[in-house]
Structure formats: structure tokens, C-alpha cells
Amino acid sequence: MQPPPRKVKVTQELKNIQVEQMTKLQAKHQAECDLLEDMRTFSQKKAAIEREYAQGMQKLASQYLKRDWPGVKADDRNDYRSMYPVWKSFLEGTMQVAQSRMNICENYKNFISEPARTVRSLKEQQLKRCVDQLTKIQTELQETVKDLAKGKKKYFETEQMAHAVREKADIEAKSKLSLFQSRISLQKASVKLKARRSECNSKATHARNDYLLTLAAANAHQDRYYQTDLVNIMKALDGNVYDHLKDYLIAFSRTELETCQAVQNTFQFLLENSSKVVRDYNLQLFLQENAVFHKPQPFQFQPCDSDTSRQLESETGTTEEHSLNKEARKWATRVAREHKNIVHQQRVLNDLECHGAAVSEQSRAELEQKIDEARENIRKAEIIKLKAEARLDLLKQIGVSVDTWLKSAMNQVMEELENERWARPPAVTSNGTLHSLNADTEREEGEEFEDNMDVFDDSSSSPSGTLRNYPLTCKVVYSYKASQPDELTIEEHEVLEVIEDGDMEDWVKARNKVGQVGYVPEKYLQFPTSNSLLSMLQSLAALDSRSHTSSNSTEAELVSGSLNGDASVCFVKALYDYEGQTDDELSFPEGAIIRILNKENQDDDGFWEGEFNGRIGVFPSVLVEELSASENGDTPWMREIQISPSPKPHASLPPLPLYDQPPSSPYPSPDKRSSLYFPRSPSANEKSLHAESPGFSQASRHTPETSYGKLRPVRAAPPPPTQNHRRPAEKIEDVEITLV
């Protein structure tokens, strides 16, 4: 740990600043004098050479032409967008009109050489006067700052003394009367102490007032120094040197133009084309001459001598196929994650740039550092995303279903970003500090899923055109055999629980009595009407009469592990069903509680390692959400679950076998608005933990084909069979039941 920086006195800091100001002004003055001297000597030499007629002029120009300038070639000598050809053409034109310079030697002496010497002499004198005046002004400011330091010191001493007297008086007032002390003596001491405290308070107040007045005067003096005195000194030091320099530069070209028509044509052409010098063209020439900056050839695949393949290969039904699918899923997840990182960092960058003016001077450097870090993070995320997209393009070329994984991952990320946008509080500026700038930065370090609990609720939009409140119970009218992995086989007269709509019309997602979930044709089902509630309750009562007689051992282990295990154990909840594509991947249903073993790996592919039902494996992190500290078993209701007896079902009206979450987990699913987090009361937990009836067995935990995480069907639903296939005698009326 480094020691804290040493505090520098205000007076010493002011002296250092003033010394640096003086040094910079002298350096600026010296540079201007050097430029005047260069112009003066150049005019003298040129006039002397003109006296010697053409020989002397050619000698002068040849001295400058001998220098090798980069970017000057024979084929681009007439391209005046480059600065070096312009300067070279100027020297060549000088040599061409050498004989005409004899008549203008006096003009150089009268208009440039002598005035430049006079201007430089005056500038040296002005520098001496300005330095003396600036030194005097700086000394006055130093004296003001010294008075401020004295007033501050006196204020601190008197205030500390007054504080000590006040503390002593408070202690004496709270002390009890001793056996050997009389009340009169205590009163005298109290009066004396109060007088002392009043005197110290008066001195402290006087010192504070003097300090504040001195502070105001010092600030005013400092403002005067920077806004008036320093500006006037710099203006006096510059004088009219820039006007003289401008006149000298004009005199060089004007004198040459007035010599003769040939000279006029030459320098008029140079004058017009000198303004065409641009940085982009000079940079282009530089890149053309230096091949080291050119883009090299793409890297080529170098096969082994015995290998004849030159591209990715996929064999159906082999491990390679699963490996390529895993790579597609891995890099699609990475693309989505980096897209989210770019959006977050761009949001941080916009906040920093928009609120930069409100930041105080002390934190300006920190603000610039944060802006640079945000831009660097965006650049890195764009590179990672570009590399991942290149991998996906190559996988797509050989037929891997890249679009499926990419669409699924991007939909998830876009829903999270939309939810974050609505849940994101506005930026608040207070005391020059932006309190909302760190929120988006911290979000990149740990993805926040707490605001995304309502993202997956699709019940508000029904593709079929009918608004329904899911889940609801319906009856199968026609039998249907699943033809796709994400579909569900149903039998006639079977009772299903419809949980949500599909993306395409005439498809809905349903769960059967054994807990299997999949898509079924909507027209194959009979949805409940507004009557026959009693018959529906009677037909469904038997399915749930035994739901409160058994408990789940996995739930008991989870609660016990949360209470008795390590406090650092982290749990996550599955947002979708997932089936592992390889042996080392973990399979789990929606709502499952998974214990996290490791969040970091060497590939950084978005996969975490966890344990579920005694099995250890890896799984995509975008399919789960982290549970908060209260949900990991640190709240009292988790302890009450173990000791509270299960309530017996009411004899008159048994509960309906409708579930707000998959039977594989005792906790509510995040895509149901009726429950966001774990239950908050013991009674609510008991109902949730014992809501699983024997009719909905645990055998459906590993049914990945019907997972929520896969894409919804985009195929057309099959038409229902003819009406003769249905037996009208067995028509059953259903009723829509919404759980609260």
C-alpha cells in the first residue's frame, strides 16, 4: 500500500505555478524572435545573392534543394496537395527567375531585413518590461495568499481551543456533586468556565469571519490576476509582432510577383495551390511509400501432410456434429453478450460525455479516464463480437443452424436491454458528482437479472386474436402425434394445461398431467367457457387430492444446504428448460435451482459449471438468473419451511391441479407475473413446496425437446380432422381458471 500524497502548501503551489507561467512566456517570446531572425537573415542572404545576379540566386536556392524531403517523386511534382512539392516548386521558381532579382535587392532590405531587426529589438525591450511587471503582480498575489494562510491558521487554532473549552464545560455540567465540594464552589467554577467558553467562542467567531473575508478577497485577487493582469501582460508582450510577420510573408510573394510577368505567374500559381495542402493526401502518400502499413494477405490454412480436408466438416449423428452445434451456441451467446456490453458501455459513454460539464475540476481527470475506459471497452467488445461473427459465418457455410442459436440469444439480450431501459433511473447530478455513472459500469461486472423477471411473460399478446389469462385448463378434442422435438403428443379427451401462446397462429404451449411441455395445435383443443365450474372442479379434484401428502427431497436438500452450508454458496434459477448437447453439459427444466460451482473458465464462452440433482456439468449462463442473498436461504422463512407442518387439504373443496411453475421445481417460474421471487411467508412457501401432485411426476425433469429456451415453431399448424371423428356425446364444457 502506497503512502498518501504529501500535502503542498498553498503558497508554495502558487509559486510553482507562477514560475512555470514565466518560463512558458519566455519560451514563446524566444520562438517568435527566432522566427523573426530567420526571416531577416533569409532576406539579407537573398538580397546579397541577387546582387551577384543569377549565380548567387541559384546558389541560395540550390542549398535548400539539396535537402531530401520525403514524399517528393518525379511523377508527383505537380501535385500540390502535398506540402513538400509546394516548397520544392517554390525553390525551383526562385532559380528560374534569378536574373530578375537584381532589381529587388533594395526591397528586401527596406521591407524585411531592417524592419525585422527593429521589431526584434523592440520585442526584447518589451520582454524585460513585461517580466518586471509580471513579477510584481505575482508577488502581490503571493502576499494575498500568505494572508489567507495566516487567517486560516488563526481560525483553526481559535476554533480548536473553543471546542476544547466547550467539551470541558459539557463534562462539568454533567458531573455529579462530590461529598467534599460545596454548591457555591461549583457555581463559581461554572461561572468562570462559562465566561471562558464565551470568550473562546467570541474569538473563534472573529477568526472565522476574518478567514472568510480574507478568502473572498484572495479569490477576487486571483480572478483579477487571471482575467485581467495576465491577459494584459501577454497582449503587451506579443505587441504587433504577428502583423509584422504577416507583412513580411506577404512582402516575399508580392516582391517576386512585381518583378516581371514570369515571376508573377510562378508565384501566383504557388500562392493559389499552397492552400490545397491537406493532411489526408499527405497521409495517403506516406502509406503508399511505406508498405509496412499495408494490410497483409489473409492467414491461410496450413494443413498437415496427411490431411486432405480444407474446411469444417460435420458428420450426422457423431460427436463432431454436437461439437459444431456447441460451438455455434457458444459463439452466438458470445455475440449477444458482447452486443449487450457495447450497449451498456455506449450508455455509460453518453452519460459521461453529456454530464462532463457538471463535473468539478478535481474529478475532471477521473472523468476523462472513465471516458477512455468506456471507449476501450467498446473497442474490445467490438473486436470480440467481430471474431465471434466470423466463426459463426464459417459454421453457417457448412449448414450449422447458426441463425437459430443467434436469434435465441439476441432475443434474450434484447428483452433484457429493454427491461433495463425501463427500469433504469434517470441520471442525477449533485455537488458536481454524477451518481448514475457507476451504475452502468458495475452492471458489466455482474449481469443484473433482478429487473428482468417480467420479460418472458407473453400472455399479453395472443397470436390467435383471443386474449386469455394463462395458465388455463382445456380438453383435447382431437388426438395429435408430435412431429417435431418441441411438440407434444396428445390424446383425445386428455386434460391439458395451456401455459402460453406460440409465435405463430394456431399453436399454443401446453403441459400434460405427467409434466411434459410442448407445442400443440390450438384448434385441437377445447378452451373453457364461463359456465360448468362445478363439473370442472369435480373432474380435476382427484388429480390434486394427493398433492399435499408428499414432499420433494430435492427441495429439502436445497433448504438444508442453504441453512447449514457455506454462506458463500451461490444458487441460480433456470429461466428455460435446457438439454445438454454433450456429456459434460447439464440438463435441467425451467425453474430448477442449480448450485454454482464455477463461473470462470479458460474459454470465457458464457458457460458456468453447476450441480443439479447430484450431477455436475456446464450450462449457458444466459438461461439462468442469480438468486439474491435472501433467496439463497438467509431469511427466516427458509428456516420455517423445515419446521412448519404441511397443512392438510380442505375436505370440502380440494385445490385445483393448476400450477404456476413447472412441476420440476418448487419455486415460481420467472415468466409468470403472479410470482416474482421466492414466497415471503411460510404459508405461501408450504403451498408452493407441496403443490406437486403424484399425477405430475418428476420423470419429466429431463425433457429438453419441450424447453422454453428453444425457438417457437414457425410452421403452419395442421388442420383439425373432420367433425365425424369427434364423438359429440362426450362433449365437456370447461371453465377458465386464473391462479392468483
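The backbone N, Cα and C atoms fix where each Cβ goes, glycine too.
As given in Swiss-Prot:
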DOMAIN    8-282  domain 'F-BAR'
DOMAIN    469-530  domain 'SH3 1'
DOMAIN    567-629  domain 'SH3 2'
MUTAGEN   Tyr478 to Ala  Loss of ability to promote actin polymerization; when associated with A-480
MUTAGEN   Tyr480 to Ala  Loss of ability to promote actin polymerization; when associated with A-478
MUTAGEN   Pro521 to Ala  Loss of ability to promote actin polymerization; when associated with A-524
MUTAGEN   Tyr524 to Ala  Loss of ability to promote actin polymerization; when associated with A-521
MUTAGEN   Ser681 to Ala  Impaired recruitment to the cell membrane
MUTAGEN   Ser681 to Glu  Increased recruitment to the cell membrane
Other CB atoms within 10 A, centred on Tyr480 (mutagenesis position): 22
Cα distance (Å, whole number) from Tyr480 (mutagenesis position) to Tyr524 (mutagenesis position): 8
Residue among mutagenesis positions Tyr478, Tyr524 with least C-beta crowding, 10 angstrom cut-off: Tyr478
Conformational class of Pro521 (mutagenesis position) under the three-state DSSP mapping: strand
Whole-number Å value for how far Tyr480 (mutagenesis position) lies from Pro521 (mutagenesis position) (Cα to Cα): 8
Tyr478 (mutagenesis position) in three-state DSSP notation: coil
DSSP helix/strand/coil residue counts for the domain 'SH3 1' (469-530): 3 helix, 28 strand, 31 coil
Pro521 (mutagenesis position): tally of other CB atoms within 10 A of its CB: 20
Secondary structure content, the domain 'SH3 2' (567-629) (per DSSP, counts of residues): 3 helix, 29 strand, 31 coil
